[in-house]
Amino acid sequence: MQSPWKILTVAPLFLLLSLQSSASPANDDQSRPSLSNGHTCVGCVLVVSVIEQLAQVHNSTVQASMERLCSYLPEKLFLKTTCYLVIDKFGSDIIKLLSADMNADVVCHTLEFCKQNTGQPLCHLYPLPKETWKFTLQKARQIVKKSPILKYSRSGSDICSLPVLAKICQKIKLAMEQSVPFKDVDSDKYSVFPTLRGYHWRGRDCNDSDESVYPGRRPNNWDVHQDSNCNGIWGVDPKDGVPYEKKFCEGSQPRGIILLGDSAGAHFHISPEWITASQMSLNSFINLPTALTNELDWPQLSGATGFLDSTVGIKEKSIYLRLWKRNHCNHRDYQNISRNGASSRNLKKFIESLSRNKVLDYPAIVIYAMIGNDVCSGKSDPVPAMTTPEKLYSNVMQTLKHLNSHLPNGSHVILYGLPDGTFLWDNLHNRYHPLGQLNKDMTYAQLYSFLNCLQVSPCHGWMSSNKTLRTLTSERAEQLSNTLKKIAASEKFTNFNLFYMDFAFHEIIQEWQKRGGQPWQLIEPVDGFHPNEVALLLLADHFWKKVQLQWPQILGKENPFNPQIKQVFGDQGGH
């Protein structure tokens, strides 16, 4: 699963053609292209493809196509301004090359955003030109021979070095690294701001100047004078003088939901409209600034902690919304502690962002769902980089000990197993990617090969034409799942009960097929890897039903006072 500071600033902006970043750890493998070069190449090919296809769809010049793309982008985050800066810098050469029938691969190699290092294979997304690659590239370089652009591109210049963008880039980078809200006046890890790790990720603060006021805490003096736990229930019933919090919530077993996850749990999503020329319009990019400041994640629509109405038209709700429906006293008590690229190995770097006080707060349901990155990487040989069962045991035990020292007594922890990711190749490899649908010139197999060649694939092991490698990856995933299962069966902790649940994606596929759907419709169309919103909500439904059947004590009681809470407090202040 992606760990993309570079993709965050390049692909989503569509303009990250020369960005350098430090979000991903340095790699000791010198044979691997630098992450900066790999992601920059992907960003360039994506942008040039969109420009070329916009010209085709609208029967316009390349110049008009570039201007059209910029006109679609919002002013927020200087997206439109940055787009015009890029056109000014690179536009004339892109026009010359596309006018000479060079494809996006050739354009990006000519402008040196893609580079073939000595001894390395040629990485290309589209079919190779009919003439030899060497001849085509020489021809393209002659076309732009006198251009000052190549000097600029070689300099490694960073879009974030532009004064207008420096602060924005820094904000996003800080939020990603620390996994706590950037805007948090009282430093209680809760915010009144939605993105940059704000209330899209954890319940909205209702008093950002008082660190003792935050979602999930036990009420202070039954919230007679203020709403100390932000669930929208406070004050005193004038009829009998009993505090509403005491009347409606005492003994109802309130609890929160906390997800420790990766990009799947955070709901990584790149909208197909952003790269599909035939669907592109002024409305396509309205939500791009929000997505950028959420690291291309959509936790507000995720299966675990989503609180907004689904955008995909199915009736299933997130686990958090089901907990709220069961007991309205649980309002706003959710935390999505997920990061792109997270695994059992690096969870310790951001688990401190979890907010729970053993004494002051209600118990929590914690879902540990590191479902991919312990077997996934972009390395040319991904098998040695996979987490071993022994190392997973050590990592998870360290996490559980941390949870035991922070969670209130009566909490519950569920360890999620890993999926069998062979369904990705099986269901997508021969289908056209959104970028390839217009001209029927690019399948998911080509996308996977391109990303693997650049060593920026989110999961080389499963996104590979090599069946043996796909099988090995699934075998290791099964071994790790069995390790989690053994931990749940044998380990005991004082402050929480421990459970294990299979990541039963095959059951989700079967359920979707019963409704007339196809398996490929459950996968994110742009990256061809992550479960999409439909899949995440179906997984939440599967989780809820299994827990209800096997471990109903995890969910707490149904609150008989829910109707009265709604009558007195309406939507409880919303989310």
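Just so you know, glycine gets a Cβ as well, placed from its N, Cα and C.
Mapped onto three states, the DSSP output places Thr61 (mutagenesis position) in coil. In Swiss-Prot, a mutagenesis experiment is listed as Thr61 to Ala, annotated with the note Loss of glycosylation. No effect on enzyme activity or localization to cytoplasmic vesicles.
The number of other Cβ atoms within 10 Å of the Cβ belonging to Lys173 (mutagenesis position), over all protein chains shown, comes to 17. In the three-state DSSP classification, Lys173 (mutagenesis position) falls within a helix. Quoted from Swiss-Prot, the note on mutagenesis experiment Lys173 to Glu is: No effect on enzyme activity.
According to Swiss-Prot, the feature Ca(2+) 1 binding site maps to Asp184, Asp186, Asp188, Tyr190, Asp205, Asp208. Long-range Cβ neighbours of Asp184 (Ca(2+) 1 binding site) (same chain, at least 6 residues apart, Cβ-Cβ under 8 Å): Tyr190, Ser191, Asp205, Asp208.
According to DSSP, Asp186 (Ca(2+) 1 binding site) is assigned to coil rather than to any helix or strand. For Asp186 (Ca(2+) 1 binding site), the same-chain residues lying six or more positions away in sequence with a CB closer than 8 A to its CB are Asp205, Asn207, Asp208, Ser209, Asp210, Glu211, Val213. According to Swiss-Prot, the Ca(2+) 2 binding site annotation covers Asp186, Asp188, Asp205, Asn207, Asp210, Val213, on the basis of experimental evidence.
Feature annotation from Swiss-Prot assigns Ca(2+) 3 binding site to Asp223, Asp227, Asn229, Asn231, Ile233, Glu245; the stated evidence is experimental evidence. Other C-beta atoms found within 10 angstroms of the C-beta of Asn231 (Ca(2+) 3 binding site) number 30, with every protein chain shown included. The DSSP secondary structure for Asn231 (Ca(2+) 3 binding site) is coil.
Listed in Swiss-Prot as a mutagenesis experiment, Ser263 to Ala is described as follows: Loss of enzyme activity.
Annotation of the mutagenesis experiment Ser263 to Leu in Swiss-Prot: Nearly abolishes catalytic activity.
The feature active site is assigned by Swiss-Prot to Ser263.
Long-range Cβ proximity for Arg345 (mutagenesis position), meaning a same-chain Cβ under 8 A and a gap of 6 or more residues, is found for Asn373, Asp374, Thr387, Lys391, Asn395. Here the residue is the original one, while Swiss-Prot reports the published mutagenesis Arg345 to Glu with the comment No effect on enzyme activity; when associated with E-379.
For the mutagenesis experiment Gly372 to Met, the note given by Swiss-Prot reads: Loss of enzyme activity with lipopolysaccharide, due to steric hindrance. No effect on activity with small, synthetic substrate.
According to Swiss-Prot, the mutagenesis experiment Lys379 to Glu carries this note: No effect on enzyme activity; when associated with E-345. The Cβ neighbour count for Lys379 (mutagenesis position), using a 10 Å radius over every protein chain in view, is 19.
Record note (Swiss-Prot) on the mutagenesis of Pro419 to Met: Loss of enzyme activity with lipopolysaccharide, due to steric hindrance. No effect on activity with small, synthetic substrate. Non-local neighbourhood of Pro419 (mutagenesis position): Ile371, Gly372, Ala477, Phe503, Phe505, each in the same chain, at least six residues away, with C-beta under 8 Å from its C-beta. In the three-state DSSP reading, Pro419 (mutagenesis position) counts as coil.
Across the structure, Ile233 (Ca(2+) 3 binding site) and Asp188 (Ca(2+) 1 binding site) are spaced 20 Å apart at their Cα atoms. Fewest other C-beta atoms within 10 Å: among the binding-site residues Asp188, Asp205, Asp210, Asp223, Asp227, that description fits Asp210. Here the Cα atom of Asp188 (Ca(2+) 1 binding site) is found 12 Å from that of Asn229 (Ca(2+) 3 binding site).
Look at the recorded positions Thr61, Asn207, Ser263 and count other Cβ atoms within 10 Å of each Cβ; Thr61 has the fewest.
In the structure shown, across all protein chains, Ile233 is the one of the binding-site residues Val213, Ile233 with the greatest number of other Cβ atoms within 10 Å.
Every protein chain shown contributes to the tally, and the Cβ of Glu245 (Ca(2+) 3 binding site) ends up with 24 other Cβ atoms within 10 Å. Note: Asn229 (Ca(2+) 3 binding site) has non-local neighbours Val213, Tyr214, Pro215, Gly216, Arg217, Arg218, Pro219, Asp223, Asp333, i.e. same-chain residues 6+ apart with C-beta under 8 A of its own C-beta. Residue density at Gly372 (mutagenesis position): 27 other Cβ atoms are found within 10 A of its Cβ, drawing on all protein chains shown.
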